[in-house]
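Everything below concerns the one structure shown next.
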Amino acid sequence: MALSKVKLNDTLNKDQLLSSSKYTIQRSTGDSIDTPNYDVQKHINKLCGMLLITEDANHKFTGLIGMLYAMSRLGREDTIKILRDAGYHVKANGVDVTTHRQDINGKEMKFEVLTLASLTTEIQINIEIESRKSYKKMLKEMGEVAPEYRHDSPDCGMIILCIAALVITKLAAGDRSGLTAVIRRANNVLKNEMKRYKGLLPKDIANSFYEVFEKHPHFIDVFVHFGIAQSSTRGGSRVEGIFAGLFMNAYGAGQVMLRWGVLAKSVKNIMLGHASVQAEMEQVVEVYEYAQKLGGEAGFYHILNNPKASLLSLTQFPHFSSVVLGNAAGLGIMGEYRGTPRNQDLYDAAKAYAEQLKENGVINYSVLDLTAEELEAIKHQLNPKDNDVEL
């Protein structure tokens with residue numbers, strides 16, 4: 001069966017049906033949600049730093065703290081607006097810094113803690129106590145701790161959010177199958193930061209963000225808007241530059257993702273990649289625009305459940321063979337496919353076409369200007385013969 005015979009769903013009718021709705025729904029964010037403002041940003045950044053300097057840190061709450069930091073950069077008002085625009089009923093909890101005194105080994109100690117509904121005073125104090133142990137050890141080893149190794153370095157919060165930027169691109173897979181790729185990428189782009197901080201453990205931090213995004217989907221909307229706002233703001237630190245690169249690459253600015261689907265288990269890459277880079281593909285763009293109107297995870301899962309959209313009209317591409325093979329690989333057609341294909345005709349057509357292109361040597365790897373990392377990912381995905389691949 002030819003790809004050209006596979007028909008799209010009638011998205012226009014669906015769109016008209018949804019547009020005609022006179023009602024909206026309200027989702028709940030839970031009992032209350034902490035909405036920190038700019039004034040506590042420095043303290044939350046320091047909390048992130050305490051986790052980073054702690055050797056073998058427990059990162060159970062790092063995802064949550066990272067999101068609190070992102071919200072403090074957006075500000076309380078914008079955070080609430082983002083949530084309300086996404087259909088959430090928000091009972092906002094203001095966040096302040098207070099002083100807490102506690103007896104530690106017979107000695108009264110003073111701690112500054114945040115008035116959070118989501119993170120108890122006890123947890124915050126434990127994070128600080130553990131970080132103090134590591135800091136004492138650093139003082140013994142280094143004599144004096146340089147500013148970039150300290151817990152109050154201004155980029156601590158953004159270092160943690162770089163891992164969130166990697167995690168968010170993998171959510172549409174519906175599982176944590178992208179964790180290995182997140183760890184590998186984090187080890188590469190944050191290698192300098194890992195030399196600074198012994199508590200920067202990509203696997204543990206990534207799992208913490210997975211947990212937060214899975215349990216609290218409203219944070220996904222907040223993070224996407226934060227990422228766009230952060231990336232569109234000029235200037236900033238080196239780590240802010242890294243974050244913008246990771247975030248914008250993940251959201252479709254990188255054509256390698258579009259062509260190869262190496263990271264296509266995140267449907268968000270395909271969706272925004274096609275819509276922004278290949279606007280001439282009217283049928284595909286129609287579906288993607290429709291999915292964007294659905295918004296949030298609903299739109300991404302719509303595309304996940306309709307993989308045919310990303311495999312149609314591909315003959316219009318200058319390097320259409322590469323794109324077909326890339327999308328086929330990304331959808332699991334050339335790699336591992338989990339579960340039963342939702343559209344057997346599409347699956348068979350795409351698989352046959354992609355295999356034919358591969359066998360006939362139609363794909364010209366050398367014109368794609370791949371980095372060593374991308375080449376490694378493609379080798380892993382497609383297992384080409386060594387002489388097929390040139391850099």
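Any Cβ shown, glycine's included, is placed from N, Cα and C.
In Swiss-Prot this protein carries:
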type    : residues            : note
MUTAGEN : Tyr23 to Asp or Phe : 65% loss of transcription but no effect on replication
MUTAGEN : Tyr38 to Asp or Phe : 45% loss of transcription but no effect on replication
MUTAGEN : Tyr69 to Phe        : Increased transcription and 50% loss of replication
MUTAGEN : Arg132 to Ala       : Almost complete loss of viral RNA synthesis
VARIANT : Val267 to Ile       : In strain: Cold-passage attenuated
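Recorded features from Swiss-Prot, shown on the structure.
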residue: Tyr23; record: mutagenesis position; DSSP class: coil
residue: Tyr38; record: mutagenesis position; DSSP class: helix
residue: Tyr69; record: mutagenesis position; DSSP class: helix
residue: Arg132; record: mutagenesis position; DSSP class: helix
Those mutagenesis positions listed as Tyr23, Tyr38, Tyr69, and which of them has the most Cβ atoms within 10 Å of its own Cβ: Tyr69
Other C-beta atoms that fall within 10 angstroms of the C-beta of Arg132 (mutagenesis position): 16
Length of the line joining the Cα atoms of Arg132 (mutagenesis position) and Tyr38 (mutagenesis position), in Å: 26
Rounded distance in angstrom between the Cα atoms of Tyr38 (mutagenesis position) and Tyr23 (mutagenesis position): 35
